[in-house]
Amino acid sequence: MANKALILLAVLFCAQAVLGVTIISKSEWGGRSATSKTSLANYLSYAVIHHTAGNYCSTKAACITQLQNIQAYHMDSLGWADIGYNFLIGGDGNVYEGRGWNVMGAHATNWNSKSIGISFLGNYNTNTLTSAQITAAKGLLSDAVSRGQIVSGYILYGHRQVGSTECPGTNIWNEIRTWSNWKA
């Protein structure tokens, strides 16, 4: 039985390494618990990309500060149940858990129930994506497919395609339009 557990752990570790995704849990970054949660279906057809339009962070410590500030704003000022996004990606190349898997976000009106929301920390009208961020985002999307959160033929949108906004910023917009699942 112990051998089976070790094999399972090794498989999970290798799967994470193959996808190149390290997800920093909400508890690890000091996030608050959601006041409520709505389940999100599996095999969704869409992923929506955002930017937070705030400060850029390039270290784990700085990204944690940004995450805590964004969550406080979303919960305390906007009255939302939690941080709006399912996942966020810092300039340090880490993926940070927001609402996480299988929980409906509050990131794109009329699209929350049919998409996952992924946001980059920073303002990408002025900031530029690093190769680590691009790798993390693509790895996270691959992970979402392998987990059954989104279908393999999912459609990738920038927030501006589903709402009246500049989000996800010009620099992210120009990048994601080159990705295979992006649709005009």
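Cβ coordinates are placed from backbone N, Cα and C, and glycine is handled just like the others.
Nope, none of those substitutions made it into this model, it's the original residues.
Positions annotated as Zn(2+) binding site by Swiss-Prot, on the basis of similarity to another entry: H50, H159, C167. Just so you know, the Cβ of C167 (Zn(2+) binding site) picks up 25 other Cβ atoms within 10 Å once every protein chain is counted.
Positions annotated as domain 'N-acetylmuramoyl-L-alanine amidase' by Swiss-Prot: 45-169.
Here Swiss-Prot notes a natural variant, I7 to V, with the remark: In strain: DI7, Draveil, KY024, KY038, Loua, Monty5, Tahiti and ZW141.
Swiss-Prot documents I24 to V as a naturally occurring variant and attaches the note In strain: DI7, Draveil, KY024, KY038, Loua, Monty5 and ZW141. Here I24 (variant position) comes close to K60, N94, V95, Y96, E97: these same-chain residues lie at least six apart in sequence, with C-beta atoms under 8 angstroms from its C-beta. Secondary structure from DSSP puts I24 (variant position) in a beta strand.
According to Swiss-Prot, the natural variant A72 to T carries this note: In strain: KY024, KY038 and ZW141. Listed in sequence order, the same-chain residues six or more apart from A72 (variant position) with CB atoms under 8 A from its CB number zero; the list is none. Under the DSSP three-state reduction, A72 (variant position) is assigned to helix.
The note that Swiss-Prot attaches to the natural variant N171 to H is: In strain: ZW141. N171 (variant position) falls within a helix when secondary structure is assigned with DSSP. Counting every protein chain shown, the number of other Cβ atoms lying within 10 Å of the Cβ of N171 (variant position) is 18.
Mapped onto three states, the DSSP output places H50 (Zn(2+) binding site) in strand. Across the domain 'N-acetylmuramoyl-L-alanine amidase' (45-169), the model assigns an average pLDDT of 97. Mapped onto three states, the DSSP output places H159 (Zn(2+) binding site) in helix.
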